[in-house]
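Chemist: So that we are looking at the same thing, I have put the structure below in structure tokens.
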Amino acid sequence: MADKIFTFFLILSSISPLLCSSLISPLNLSLIRQANVLISLKQSFDSYDPSLDSWNIPNFNSLCSWTGVSCDNLNQSITRLDLSNLNISGTISPEISRLSPSLVFLDISSNSFSGELPKEIYELSGLEVLNISSNVFEGELETRGFSQMTQLVTLDAYDNSFNGSLPLSLTTLTRLEHLDLGGNYFDGEIPRSYGSFLSLKFLSLSGNDLRGRIPNELANITTLVQLYLGYYNDYRGGIPADFGRLINLVHLDLANCSLKGSIPAELGNLKNLEVLFLQTNELTGSVPRELGNMTSLKTLDLSNNFLEGEIPLELSGLQKLQLFNLFFNRLHGEIPEFVSELPDLQILKLWHNNFTGKIPSKLGSNGNLIEIDLSTNKLTGLIPESLCFGRRLKILILFNNFLFGPLPEDLGQCEPLWRFRLGQNFLTSKLPKGLIYLPNLSLLELQNNFLTGEIPEEEAGNAQFSSLTQINLSNNRLSGPIPGSIRNLRSLQILLLGANRLSGQIPGEIGSLKSLLKIDMSRNNFSGKFPPEFGDCMSLTYLDLSHNQISGQIPVQISQIRILNYLNVSWNSFNQSLPNELGYMKSLTSADFSHNNFSGSVPTSGQFSYFNNTSFLGNPFLCGFSSNPCNGSQNQSQSQLLNQNNARSRGEISAKFKLFFGLGLLGFFLVFVVLAVVKNRRMRKNNPNLWKLIGFQKLGFRSEHILECVKENHVIGKGGRGIVYKGVMPNGEEVAVKKLLTITKGSSHDNGLAAEIQTLGRIRHRNIVRLLAFCSNKDVNLLVYEYMPNGSLGEVLHGKAGVFLKWETRLQIALEAAKGLCYLHHDCSPLIIHRDVKSNNILLGPEFEAHVADFGLAKFMMQDNGASECMSSIAGSYGYIAPEYAYTLRIDEKSDVYSFGVVLLELITGRKPVDNFGEEGIDIVQWSKIQTNCNRQGVVKIIDQRLSNIPLAEAMELFFVAMLCVQEHSVERPTMREVVQMISQAKQPNTF
């Protein structure tokens with residue numbers, strides 16, 4: 001009321017001169033009325049872009065130039081209101097209906113509007129375009145509301161939190177051409193009446209919770225140009241054959257929505273279709289030859305299904321094809337030669353099938369290929385010379401085949417090349433000149449082949465611009481020295497040259513590679529000295545020089561590497577004493593000095609006391625370990641040194657005690673000050689009026705109801721990120737309330753957290769715990785989630801919940817949790833890295849369906865807590881942490897993949913990540929590898945003994961996926977999208 005009175009006086013003060021002169025024109029009155037409506041709208045906003053400061057009553061004469069406002073030239077009525085991307089939060093005032101009937105365009109997309117869509121919106125009878133996408137609107141869309149909006153042409157409600165059934169009144173809108181209801185929580189079936197749209201060209205219902213069959217009636221909308229029905233809907237049945245009647249269709253997307261059955265041959269009637277997405281379903285049968293009639297097709301993706309048979313030759317009619325994806329199916333036969341003759345083909349991905357024969361000899365000759373992935377098949381023969389004919393090739397992946405012969409020399413001049421993975425083949429010949437030094441190459445894998453010759457020296461000097469981060473040439477027959485030009489690979493992080501025939505002195509130039517994380521030069525013929533320049537590789541964490549002929553001593557400069565945790569120099573010819581300085585490397589947890597000619601005594605300092613006896617065996621002149629103790633005089637001198645150190649330590653302790661005592665008195669005084677401040681803030685915190693509640697869907701409770709849950713007797717869990725309480729709202733809804741660790745007061749991170757929570761609140765996926773609301777004041781942040789009655793996977797597997805998970809339930813949990821992570825990694829923009837994937841963060845619903853929880857919060861714990869706490873928050877939990885974190889202190893989505901692999905091993909074995917595995921210091925990953933020898937058939941040795949009648953093929957496949965996920969090198973791990981694909985295909989017969 002006060003706001004309205006204030007607005008009235010503003011209007012009065014601005015027009016009082018006009019009143020006095022009796023000169024108010026109808027035009028001015030209209031402008032004032034419309035300005036008043038916009039001011040009412042602005043007052044309902046909680047926050048907005050500063051550009052909306054132009055909206056003020058004294059400025060009413062320039063109403064039509066206000067931000068986002070457009071008018072007609074005749075009577076200055078507002079016809080368009082565009083408030084998109086203005087950082088607006090809050091609600092929409094009912095006053096908006098007063099802009100009818102002149103308003104024809106309303107766009108409020110990409111903001112943070114919340115609450116229900118006001119019914120007054122439906123009163124905008126002249127509206128032609130309504131775009132409310134990418135907000136946080138909730139509740140149901142009125143069944144009859146849209147029937148008033150008879151002029152509507154475009155309705156875009158994508159990416160909100162609407163729920164309930166799809167609104168039926170939309171079918172009465174005869175002018176409607178564009179309808180997007182995707183990215184919401186609509187449930188139930190698609191109404192058959194949706195087939196009665198008269199003018200519809202664009203229909204998207206993807207990304208909801210729709211069930212049932214796709215109605216055949218949709219085929220009656222023959223005006224359709226684009227149709228999107230996939231992504232996380234869960235349909236029964238298959239693709240309606242009647243869709244072959246949608247002759248105007250250009251884009252058909254039915255991906256990832258549980259479709260079964262065969263691909264209808266009738267789809268071949270869609271002559272205008274340019275994009276067909278059917279990937280990630282459960283489609284069976286063969287690829288219909290009739291698809292070759294879709295002569296306009298540019299994109300065909302049938303990947304991650306259960307398709308069988310051969311690639312039909314009739315697909316040669318797809319002369320406009322640019323993307324051809326058939327990967328992760330059960331296809332066999334040869335790759336037809338016509339594939340290499342498709343003139344516009346850019347992306348070809350046929351990996352993980354059973355293709356045999358040769359790669360088409362002319363592949364790449366069209367000059368347009370950008371990406372080729374034919375890995376994990378049974379291909380033989382030579383690699384075609386023409387792959388990079390057009391100098392556009394960026395990705396070449398052919399690993400795990402039976403290819404032989406030389407590498408095409410032309411690949412050494414393929415400058416766009418970014419990823420090059422040809423390991424696990426039978427390739428011979430030398431490395432093409434220039435290949436290692438290509439300017440854009442990031443990953444080079446040629447391990448496990450029969451390559452010969454020397455590693456080429458860079459002649460042109462272009463390597464200084466190299467992007468190469470990983471080289472794997474291990475297990476070949478390469479010979480000669482490492483070229484000095486390796487110093488120019490400044491971005492190199494991983495250098496794997498083990499199991500070759502390389503010789504000569506290891507070049508000191510390697511010390512200039514400051515980004516190196518791992519070096520493996522074991523099992524070669526290197527001689528000469530250990531280069532002291534290695535000590536300049538300050539990021540190095542792994543160094544293996546074993547099984548060579550290196551002599552001299554280990555340079556003390558190595559001790560400068562503060563994060564080195566693995567050092568292996570065994571089976572060489574080192575012949576001097578072990579440097580004491582190595583003992584001061586607290587990071588060094590594993591070292592092997594065995595089978596050399598080291599002399600003297602083993603240092604007793606620092607880390608040397610932790611190394612096993614086997615680390616020193618085979619050194620006849622070395623004493624000081626259990627198998628070869630030193631003589632008495634040596635022991636006596638060591639004892640005297642120890643006494644001197646103890647005396648020095650006592651003096652240091654005395655000085656430190658005085659310092660700490662003084663600091664303690666100061667701290668005691670500060671405690672009283674802090675307690676007084678805390679007491680004052682607690683009094684303020686208990687006032688619900690200071691709390692702000694942001695809902696991400698329709699809420700049946702208020703902030704005071706949430707605060708009632710935050711009591712000690714409601715605690716159901718405590719962790720590194722806060723305390724979790726269970727609560728029951730007035731409407732009977734059960735919720736979980738997470739109280740986050742206290743954020744630094746006045747920190748600039750507060751706004752960052754609030755903004756991130758807004759992003760997390762918009763995430764919608766059936767396998768992700770739904771964030772219902774965010775409740776906060778200046779001191780405390782509370783997250784309100786849907787409650788999961790069966791607790792966490794960790795509690796069920798390892799706790800005392802009294803629940804035993806059958807194998808089929810475990811496999812289903814694995815698949816559903818993978819889908820949740822896949823959504824975070826691949827379908828969120830920007831992608832979200834979980835940062836703490838573990839079994840305790842996978843919650844189980846009433847039917848034991850998996851929901852990923854606690855995602856996206858760790859980086860705020862990093863920002864707002866001390867360094868000691870942030871380490872665990874960022875990296876994850878003990879037993880789940882990817883090995884590269886130890887030396888990079890950075891994580892990415894592949895870190896999540898590693899952690900998920902650990903969860904899979906928990907599901908298979910029923911054991912904790914860190915358990916009693918019979919040997920100190922090993923975890924579930926190491927134990928599983930030891931027990932099975934990394935062989936999938938060995939899964940029977942580690943399977944949970946409580947399980948019976950397990951499908952052997954399923955267990956083997958799930959273990960295979962787990963082993964891929966926990967690969968030591970992150971680049972070798974699959975993406976979560978690939979993990980979903982592999983687990984989806986794991987279900988097989990044959991039990992044991």
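Cβ coordinates come from backbone N, Cα and C, glycine included.
Dumping what Swiss-Prot says about this protein:
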{"type": "ACT_SITE", "residues": "ASP836", "note": "active site, proton acceptor"}
{"type": "BINDING", "residues": "ILE716, GLY717, LYS718, GLY719, GLY720, ARG721, GLY722, ILE723, VAL724, LYS738", "note": "ATP binding site"}
{"type": "DOMAIN", "residues": "710-992", "note": "domain 'Protein kinase'"}
{"type": "MUTAGEN", "residues": "THR150 to Ile", "note": "Insensitivity to root growth inhibition mediated by CLE45 peptide"}
{"type": "MUTAGEN", "residues": "SER303 to Phe", "note": "Insensitivity to root growth inhibition mediated by CLE45 peptide"}
{"type": "MUTAGEN", "residues": "GLY364 to Arg", "note": "Insensitivity to root growth inhibition mediated by CLE45 peptide"}
Chemist: C-alpha of THR150 (mutagenesis position) to C-alpha of GLY722 (ATP binding site): distance in Å?
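Modeler: For THR150 (mutagenesis position) versus GLY722 (ATP binding site), the Cα atoms are 51 Å apart.
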Chemist: Indicate the candidate from GLY364, ILE716, LYS718, GLY722, ASP836 with the smallest number of other Cβ atoms within 10 Å of its Cβ, considering only these recorded positions.
Modeler: LYS718
Chemist: Starting from each candidate's C-beta and looking 10 angstroms out, tell me which of the recorded positions THR150, SER303, VAL724 has the most other C-beta atoms.
Modeler: SER303
Chemist: Rounded to the nearest angstrom, how far is the Cα of GLY722 (ATP binding site) from the Cα of GLY364 (mutagenesis position)?
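Modeler: Cα-Cα distance, GLY364 (mutagenesis position) to GLY722 (ATP binding site): 55 Å.
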Chemist: Would you mind giving the whole-number mean pLDDT across the domain 'Protein kinase' (710-992)?
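Modeler: Result for the domain 'Protein kinase' (710-992): average pLDDT 78.
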Chemist: Rounded to an integer, what is the Cα-Cα distance in Å between GLY722 (ATP binding site) and SER303 (mutagenesis position)?
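Modeler: Given the Cα positions, GLY722 (ATP binding site) is 41 Å from SER303 (mutagenesis position).
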